[in-house]
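Asker: This structure is in structure tokens; I'll ask about it shortly.
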Amino acid sequence: MAAVRMLRTWSRNAGKLICVRYFQTCGNVHVLKPNYVCFFGYPSFKYSHPHHFLKTTAALRGQVVQFKLSDIGEGIREVTVKEWYVKEGDTVSQFDSICEVQSDKASVTITSRYDGVIKKLYYNLDDIAYVGKPLVDIETEALKDSEEDVVETPAVSHDEHTHQEIKGRKTLATPAVRRLAMENNIKLSEVVGSGKDGRILKEDILNYLEKQTGAILPPSPKVEIMPPPPKPKDMTVPILVSKPPVFTGKDKTEPIKGFQKAMVKTMSAALKIPHFGYCDEIDLTELVKLREELKPIAFARGIKLSFMPFFLKAASLGLLQFPILNASVDENCQNITYKASHNIGIAMDTEQGLIVPNVKNVQICSIFDIATELNRLQKLGSVSQLSTTDLTGGTFTLSNIGSIGGTFAKPVIMPPEVAIGALGSIKAIPRFNQKGEVYKAQIMNVSWSADHRVIDGATMSRFSNLWKSYLENPAFMLLDLK
């Protein structure tokens, strides 16, 4: 009996020590009703002792966390809040979309890192948010088993837990992606996600659409190949793109932001560069014929084939011969860096303003590869979903002003690049061949600008002549393709 009493006394003291140790390691503790609990941290014995059950604040009612705007790279310090995907009181899970923000370079979707309830939004639409400052307050979810007795909580095997997670897992996708899928009658369960943890991205939906039969309605070949004859000059009436704004008699002042703010910064730096201009005329008659032959083949692969892939590939072949045009200079023009990759930018006119995504590594891409990438960039650009990667890292730029209707331009270099080309519209103009015969020629004008601090006129002229020869005689490109 003495031995039993001694063991009971030792056990009671040990239990108190364990309680005290547990109490000291748990901050912000609440006291609940007395209960029996087994401290599983000591496997050598099991001990049940009446005491006040302990629980942390976070486990009791959830902890409010300030979700801050993290660094999104490229030296971006502030962004504009363009759209909220949540409101106060909404429940969110990890990787759910919180909002869409726009910097001076790209639009970015911010996703949650926590499971919980939105308690506060710090910004209204079009407000400026700063990196490192709170975006929202999220009350994290309390643990469901935190109020249960540890002794009575059944252990779940690893296999059972895994099975329940897989069975109950929901498809990961942002509201914008779900909306796009719904508009095109696509079941998200049929789409393979390429994002983190199988998240379905907008590119996955677009790729799924391209692979489906009839997902992209083909235009009538007759309409494309045999366009209706143009109206006489005297009957041509300019069509207004949009209605003129109604004059209210009041001036309106608003801040410059988004892509327009980026243009202010870039163009201000660009105009410090001494520009050298060079113009030429390109006969694209043979290229027009070649494209008409290749369009049905590209269309069968689900790709729209424009002239731009040929322009980009010809430029890349020219840059191999004149690498100084694929270079960049530092701010004070003390050092020049010759770029190994040909990341050729394409100026695009969008509702948000001028953006310049670029096709990466054109030097190792085929015409079809370039066309595929251009299709992707154009689709993402039309819905303002281009990533920062798509919009940065350019080494050379082409601006297709002719798609709007221009013939000549004076393009402005995008620093730190050293050259840019502007392409005019293609027009049918009478020209003489080598026999002196008049024929219908497809003429396009090109306007080049180069940084005259490092590029001389002869270099720009030789590059343009080489680029011109590839386009006027497309078969020549076959000799240099790699």
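Cβ atoms are placed via backbone N, Cα and C, with glycine included.
Pasting the relevant annotations from Swiss-Prot:
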DOMAIN    64-139  domain 'Lipoyl-binding'
MUTAGEN   LYS105 to Ala  Abolishes lipoylation but retains normal interaction with PPM1K
MUTAGEN   GLU147 to Ala  Has no effect on the interaction with PPM1K
MUTAGEN   GLU148 to Ala  Completely abolishes the interaction with PPM1K
MUTAGEN   ASP149 to Ala  Completely abolishes the interaction with PPM1K
MUTAGEN   GLU152 to Ala  Has no effect on the interaction with PPM1K
MUTAGEN   ASP159 to Ala  Has no effect on the interaction with PPM1K
DOMAIN    172-209  domain 'Peripheral subunit-binding (PSBD)'
BINDING   ARG291, SER306, ASP349, GLN378, SER399, ASN400, SER403, GLY424, ILE426  CoA binding site
ACT_SITE  ASP456  active site
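Please go over these features one by one and say how buried each is and what sits next to it.
Answerer: Sequence-distant contacts of the domain 'Peripheral subunit-binding (PSBD)' (172-209) (same chain, six or more residues past either end, CB-CB distance under 8 Å): 85, 95-97, 100, 109, 111, 215-216, 376, 379-380, 383, 385.
SER403 (CoA binding site) carries a helical DSSP state (H, G or I).
Listed in sequence order, PHE276 are the same-chain residues six or more apart from ASP456 (active site) with CB atoms under 8 A from its CB.
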Asker: Averaged across the domain 'Lipoyl-binding' (64-139), what pLDDT does the model get? Just tell me the whole number, please.
Answerer: 86
Asker: Using a Cβ-Cβ cut-off under 8 angstroms and a sequence gap of six or more, which residues of the chain neighbour SER403 (CoA binding site)?
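Answerer: Counting only residues 6 or more apart in sequence, the Cβ neighbours of SER403 (CoA binding site) under 8 Å are ASP349, SER425.
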Asker: With an 8 Å cut-off on Cβ-Cβ distance and a minimum sequence separation of at least 6, pull the same-chain contacts of SER399 (CoA binding site), or say none.
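Answerer: Once residues fewer than 6 apart are set aside, SER399 (CoA binding site) is near ILE346, ALA347, ALA409, PRO411, ILE420, GLY421, ALA422, LEU423.
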Asker: Which numbers of helix, strand and coil residues does DSSP report for the domain 'Peripheral subunit-binding (PSBD)' (172-209)?
Answerer: 23 helix, 2 strand, 13 coil
Asker: Using only the Cα atoms of ARG291, SER306, ASP349, GLN378, SER399, ASN400, SER403, GLY424, ILE426, which the record gives as binding CoA, return the largest interatomic distance in Å, rounded to a whole number.
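Answerer: Overall maximum Cα spacing for these binding residues reaches 24 Å.
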Asker: Just name the winner among ARG291, ASP349 (the binding-site residues) by count of other CB atoms within 10 A of its CB.
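Answerer: The residue with the most neighbouring Cβ atoms within 10 Å is ARG291.
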